[in-house]
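Participant: Summarising the annotation, Swiss-Prot assigns [2Fe-2S] cluster 1 binding site to Cys47, Cys52, Cys55, Cys77. Marked as Mo-molybdopterin binding site by Swiss-Prot on the basis of experimental evidence: Gln116, Ala802, Leu1043, Gln1199. Per Swiss-Prot, FAD binding site is recorded for Leu264, Val265, Ile266, Gly267, Asn268, Thr269, Tyr270, Leu271, Ser354, His358, Asp367, Leu411, and the stated evidence type is experimental evidence. Among the mutagenesis entries in Swiss-Prot is Ala807 to Val, noted as: No effect on kinetic constants with smaller substrates like benzaldehyde or phthalazine. Decreases substrate affinity and slightly increases catalytic efficiency for bulkier substrates like phenanthridine. The annotation that Swiss-Prot gives for the mutagenesis experiment Tyr885 to Met reads: Slightly decreases substrate affinity but no effect on activity with smaller substrates like benzaldehyde or phthalazine. Increases catalytic efficiency with bulkier substrates like phenanthridine or more charged substrates like N1-methylnicotinamide. Among the mutagenesis results in Swiss-Prot, Lys889 to His has the note: No effect on substrate affinity but decreases catalytic efficiency for smaller substrates like benzaldehyde or phthalazine. Increases substrate affinity and activity for bulkier substrates like phenanthridine. The residue drawn here is the original one. Recorded in Swiss-Prot as a mutagenesis result, Glu1266 to Gln carries the remark: Loss of activity with different N-heterocyclic compounds as substrates. 60% reduction of activity with benzaldehyde. Residues or ranges marked as active site, proton acceptor in Swiss-Prot: Glu1266.
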Amino acid sequence: MSPSKESDELIFFVNGKKVTERNADPEVNLLFYLRKVIRLTGTKYGCGGGDCGACTVMISRYDPISKRISHFSATACLVPICSLHGAAVTTVEGIGSTKTRIHPVQERIAKGHGTQCGFCTPGMVMSIYTLLRNHPEPSTEQIMETLGGNLCRCTGYRPIVESAKSFCPSSTCCQMNGEGKCCLDEEKNEPERKNSVCTKLYEKKEFQPLDPTQELIFPPELMRMAEESQNTVLTFRGERTTWIAPGTLNDLLELKMKHPSAPLVIGNTYLGLHMKFTDVSYPIIISPARILELFVVTNTKQGLTLGAGLSLTQVKNVLSDVVSRLPKEKTQIYCALLKQLKTLAGQQIRNVASLGGHIISRLPTSDLNPILGIGNCILNVASTEGIQQIPLNDHFLAGVPDAILKPEQVLISVFVPRSSKWEFVSAFRQAPRQQNAFATVNAGMKVVFKEDTNTITDLGILYGGIGATVISADKSCRQLIGRCWDEEMLDDAGKMICEEVSLLMAAPGGMEEYRKTLAISFLFMFYLDVLKQLKTRDPHKYPDISQKLLHILEDFPLTMPYGMQSFQDVDFQQPLQDPIGRPIMHQSGIKHATGEAVFCDDMSVLPGELFLAVVTSSKSHAKIISLDASEALASLGVVDVVTARDVPGDNGREEESLYAQDEVICVGQIVCAVAADSYAHAQQAAKKVKIVYQDIEPMIVTVQDALQYESFIGPERKLEQGNVEEAFQCADQILEGEVHLGGQEHFYMETQSVRVVPKGEDKEMDIYVSSQDAAFTQEMVARTLGIPKNRINCHVKRVGGAFGGKASKPGLLASVAAVAAQKTGRPIRFILERRDDMLITGGRHPLLGKYKIGFMNNGKIKAADIQLYINGGCTPDDSELVIEYALLKLENAYKIPNLRVRGRVCKTNLPSNTAFRGFGFPQGAFVTETCMSAVAAKCRLPPEKVRELNMYRTIDRTIHNQEFDPTNLLQCWEACVENSSYYNRKKAVDEFNQQRFWKKRGIAIIPMKFSVGFPKTFYYQAAALVQIYTDGSVLVAHGGVELGQGINTKMIQVASRELKIPMSYIHLDEMSTVTVPNTVTTGASTGADVNGRAVQNACQILMKRLEPIIKQNPSGTWEEWVKEAFVQSISLSATGYFRGYQADMDWEKGEGDIFPYFVFGAACSEVEIDCLTGAHKNIRTDIVMDGSFSINPAVDIGQIEGAFVQGLGLYTLEELKYSPEGVLYTRGPHQYKIASVTDIPEEFHVSLLTPTPNPKAIYSSKGLGEAGTFLGCSVFFAIAAAVAAAREERGLSPIWAINSPATAEVIRMACEDQFTNLVPQTDSKCCKPWSIPVA
């Protein structure tokens, strides 16, 4: 054989164009290369860890053996460019654009209202596009699997799924209630349209068809390259790492002998994360992706041999094919593997992660290794000394030195045997989320019986997620051999395993009791599964099994969500050109879908631009003894290090410093920043800054700590009505308790982003920032630099999600960057990594609510005394406003005649918490709903009856003495009861629960009264600038910021109506403090209200100027009138202004008319829980919302759905975990789980109530951006109802309050049974726990 040649030339294609790189840097990933090198910015950075899908691209390769081209999606943030030799990459720009033509996927996701902020949209588009390249008519299951690796924080997924579903060969709909016609295609005649309810948000028939022949062809040059000899070693040398990709097995083995410590990389899904988050680098990395022997598939009578290089998707496809061809008794192991592969990671990760990498990494949460370990699988390994076989058993998985690969050995393939007739294998896993989440605990279990008996001859049980490695219950298994498979064996096995499978207190990951309970619960499920199969083989030989028990073996199905959205159609007499009230597509929808929408970090890098990385505190409360940045300053590419000493003006606001100076008050506080010529260099240098601390006591982390040390921010707030103490004495019953609500991360898809560009004279600066409040950012930067605000111009084109998290924080971060820009005299780009964003910026306030309720036996509440404590973190931020709002809105929909509410903000050593969608209402009203449920349980009454009994019924006054009319509240409630068929379904739930022991359903209906607005009058003002050009085109600028909530779309609609011109004439450029100064924050659901009035005012001014010209020439065109106005020297630009509602609260008197109006609503949700694992399935949700006269029903319904799913996450999924020292563990989607596409309700119906006038807002509309968040608690209380049903059946006492979020752990441990009782309770006093609740 001729010696292998060496080449340093990397060749691949991007969107049909050839890319050639010599000595490519192995540490450069595809995402960076696309965005910063070849300037394709449609692919977005969302997390950097492959978990969010924002950077999804399609990769295509040609296989010279099969002569086939494969297409697969991948997350570009984890793909090293060196791995792309011979590949074709397709990005969102490559499939369509507004400059050429848009692709059907792009069109449908945009016109189907599947975009809001648009940051996740390119990734969604590319996931769907790749699926269609492989399956032009996909199944619904394929769509759900495909989208499982993509996250969206705005839409609630329903419109995205619906857009994708339009490509299925047949889509389900209501069929006109059985008439056999599609509701989306039904046209109504004019008389029927008058005052009718519409259910069509877009015209499906307008979609262009999918034509697979029009896609990009695979480059012929790459086909020729693949056909050529593999006798080439590719070598790419970077700054710190050399990448070597051999072409033959001999070359690979020689390299591994020469570099035994060099890691092997194919998918980079493990090593990439390890290198990124630990800053570990390897001198040599070897890529065996071109070694044909690693991709072998051999199927014999003995079993399957699977190449170690096969991706998990390829393994899944192979196993599916084999299982379809063999009898079930031979495929037990294969079926178990398939079950795990369906939910292991997201589709993009499964497409690139290799089987061998999954095995060799030996991660404790590996889903496949426990099955392979009990399946007598064999590892075929090779070295220069020859081939060797290593058993893949518990010793290998535990890392026993004699049982694992030697450094010079390479895993070639894995042999997975077929199962025998009397062999039974099962797999189990429970994760925080159904898809794309590491398992909390998983297991592989196998039993072999003596032929035709139930006598155990072999037993194997392996658990993942219990210890530092996959662990075996080997001792228990050996003791059970020879026993019969019966209940006595099960009881003994549970006790043995509970004793053997130990989990120390404070074990990493926490949840010690829950994890041990899962281990035993899985054993019981295995027992039932095997018993069921034995019974199937011989119905007479084995005892009957109650159907009430067998239901636990049914996994929650992966079903596609569907629903109906209904709203009031516009009057049939309304001109077609008038867009108000119509479901108009998001103004930037197409640009979102094509990747052409420009976000802050998409802007081109200027010559000399520097990148900023911050150094944050590692201590919660400490004195800074010394700071040594000398090593960082000497690092490659570093220009400067910026500290508090460099701040020329104010170093922050109130108690919040830009740069910590003498003391740090939380983990994550910015101490200094490194400016370098690349982000990588800045990051690497930042890690070299040495800071010496001295701890300061006390360290306050939790609300309880704050209460102990009386550590508060601001005064106690209090509201009271009636005579509370007297009413308590008259009550039949009194109930006291407390409830805890965890915090929530904003998780906007675009992390905090800012660019600061010094203009070179008069200290002027342009600031491009992702902010809800450009004027506040301008003010903070000006104060920091000690210059007037007129030298600072803030630009906000669009924001990739905000939810309150980009109101005050961007001002702080922009100021940090501005100091660096002024010091260096160069442009600064400061984009937070997801981990840093979550660490630094805070989120929703965790809450402790204490309540005392006095009520009558019929459920009527006479008195309530409620005390709220929120964890504000280390600085005030907006915390005082949040507690005020929580108190003002706490009563929700209920008239409690004697009510006292008090609230305090606790000052702790956590990062400062801040504004979040709902602003205190989701926390405060949750406490009230907990009280309602507790009263219902105590009185043994239906919860809905207690809620109805206590609701406002007539015009009345709130606890802060503001009058309101509850008519629409009651209508929403009644409509929700009717739309959801509540009482019929409640009966069905009861019947379901009677038939099942281990699965229970619950249903709950929750009303809502949401007060819209800010607490001060000055917030209700806005300005706009409308300019008409001589060609008739119109440019609109206003003070609101496009966050994804559709404000720009609505402003164009307003201008279109007022100017009586088509929307196509109107353009919005950006929000800028030059065009519209002194703006207020875009938030509190008022953005469209106030800015719409300002745009309306400006347009009316212009129309009044044009009025004489129009009267003189009534038959003229818009263009003619505009030109004539110019000829007559009439100004064609106008500033509109709106001064709105008077809103002031007198806390001394406890009263104030502070809210312009109320939004009413109701939601009914049904869930199903698995009592053995704690998993739950959201079956159906019906929402009715009072939106008055919606300006844009598509936008408003999208806001309701997105807010609801965000609330669903708050109350059931999203859990921030802190160490006792105040360190946030959950710093990315890897650990922190927001709702994914499989978490939303199977049926998801949203109805806008029949409109009624609302004179306080433009066109009688209402702001609906926040209200739906709280309605997510309907899922929580449905879960609570299901748990209550389980506890009642077990003879347990009711639980008055379940803490939020109702995670799988909370659900499982509340459903107490014989298995939870086996697990000894941990004593938190004996040692420090791994994590603690902070409220």
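Any Cβ shown, glycine's included, is placed from N, Cα and C.
This is the original sequence, none of the listed changes applied.
Context for these features, please: burial, neighbours, distances.
Facilitator: Cβ-based neighbour count (10 Å, all protein chains) for Cys52 ([2Fe-2S] cluster 1 binding site) stands at 31.
Reduced to three states, the DSSP call for Gln1199 (Mo-molybdopterin binding site) is helix.
Secondary structure at Asp367 (FAD binding site), taken from DSSP and collapsed to helix, strand or coil, is coil. If you draw a 10 Å sphere around the CB of Asp367 (FAD binding site), it holds 28 other CB atoms from the protein chains shown.
Under the DSSP three-state reduction, Ala807 (mutagenesis position) is assigned to coil, being neither helix nor strand. In sequence order, Ser771, Gln772, Asp773, Phe776, Asp878, Thr914, Ala915, Thr1081, Gly1083 constitute the residues six or more apart from Ala807 (mutagenesis position) in its chain with CB-CB distances below 8 Å.
Same-chain residues at least 6 positions away in sequence with a Cβ under 8 Å from that of Tyr885 (mutagenesis position) are, in sequence order, Phe919, Gly920, Phe921, Gly924, Pro1015.
In the three-state DSSP assignment, the secondary structure recorded for Lys889 (mutagenesis position) is helix. Cβ contacts within 10 Å of Lys889 (mutagenesis position), excluding its own Cβ and spanning all protein chains shown: 27.
DSSP assigns Glu1266 (mutagenesis position) to coil in the three-state reduction, outside any helix or strand.
Close to Glu1266 (mutagenesis position) in the fold, though at least 6 residues off in sequence, lie Arg917, Gly918, Phe919, Phe921, Phe1010, Val1012, Ala1084, Ser1085, Ala1203, each with a CB less than 8 Å from its CB.
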Participant: Round to the nearest Å and give the CA-to-CA distance linking Cys47 ([2Fe-2S] cluster 1 binding site) with Leu1043 (Mo-molybdopterin binding site).
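Facilitator: Leu1043 (Mo-molybdopterin binding site) has its Cα 19 Å from the Cα of Cys47 ([2Fe-2S] cluster 1 binding site).
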Participant: Including all protein chains shown, what's the count of other C-beta atoms within 10 A of the C-beta of Gln116 (Mo-molybdopterin binding site)?
Facilitator: 30
Participant: List nothing but the largest Cα to Cα distance in Å, as a whole number, among the residues Leu264, Val265, Ile266, Gly267, Asn268, Thr269, Tyr270, Leu271, Ser354, His358, Asp367, Leu411 that the record says bind FAD.
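Facilitator: Between the most distant Cα atoms of the FAD site, 21 Å.
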Participant: Using the centroid of the Cβ atoms of Gln116, Ala802, Leu1043, Gln1199 as reference, list every other same-chain residue with Cβ within 8 Å of it (recorded Mo-molybdopterin site), in sequence order.
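Facilitator: Output for this site, in sequence order: Cys117, Cys154, Val799, Gly801, Phe803, Gly1044, Gln1045, Gly1046, Gly1202, Gly1265.
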Participant: When you measure from the Cβ of Tyr270 (FAD binding site), which residues in the chain that are at least 6 apart have a Cβ under 8 Å away?
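Facilitator: Within the chain, Tyr270 (FAD binding site) has Cβ neighbours under 8 Å at Ala353, Gly357, Ser361, Leu363.
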Participant: Other residues with Cβ within 8 Å of the Cβ centroid of Cys47, Cys52, Cys55, Cys77 at the [2Fe-2S] cluster 1 site?
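Facilitator: Going along the sequence, the neighbours appear as Leu31, Lys44, Tyr45, Gly46, Gly48, Gly49, Gly50, Asp51, Gly53, Ala54, Thr75, Ala76, Gly123, Arg834.
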Participant: Under a three-state reading of DSSP, tell me whether Cys77 ([2Fe-2S] cluster 1 binding site) is helix, strand or coil.
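Facilitator: The residue in question, Cys77 ([2Fe-2S] cluster 1 binding site), is helix (DSSP, three-state).
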Participant: 10 Å Cβ neighbour count around Ser354 (FAD binding site)?
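Facilitator: Within a 10 Å radius of the Cβ of Ser354 (FAD binding site) lie 28 other Cβ atoms.
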Participant: Indicate whether Ser354 (FAD binding site) is helix, strand or coil by DSSP.
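Facilitator: DSSP assigns Ser354 (FAD binding site) to strand.
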Participant: Asn268 (FAD binding site): which of the binding-site residues Cys52, Cys55, Cys77, Gln116, Gln1199 is the nearest Cα neighbour?
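Facilitator: The smallest Cα gap between Asn268 (FAD binding site) and any of the binding-site residues is with Cys77.
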Participant: Counting distance between Cα atoms, which of the binding-site residues Cys55, Cys77, Leu264, Ile266, Ser354 is nearest Gln1199 (Mo-molybdopterin binding site)?
Facilitator: Cys55
Participant: Ten-angstrom check, please: count other Cβ atoms within 10 Å of the Cβ of Ile266 (FAD binding site), all chains counted.
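Facilitator: Total other Cβ atoms inside 10 Å, all chains included: 23.
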Participant: Given Lys889 (mutagenesis position) and Ala802 (Mo-molybdopterin binding site), what distance in Å do their CA atoms have, once rounded to a whole number?
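Facilitator: Given the Cα positions, Lys889 (mutagenesis position) is 22 Å from Ala802 (Mo-molybdopterin binding site).
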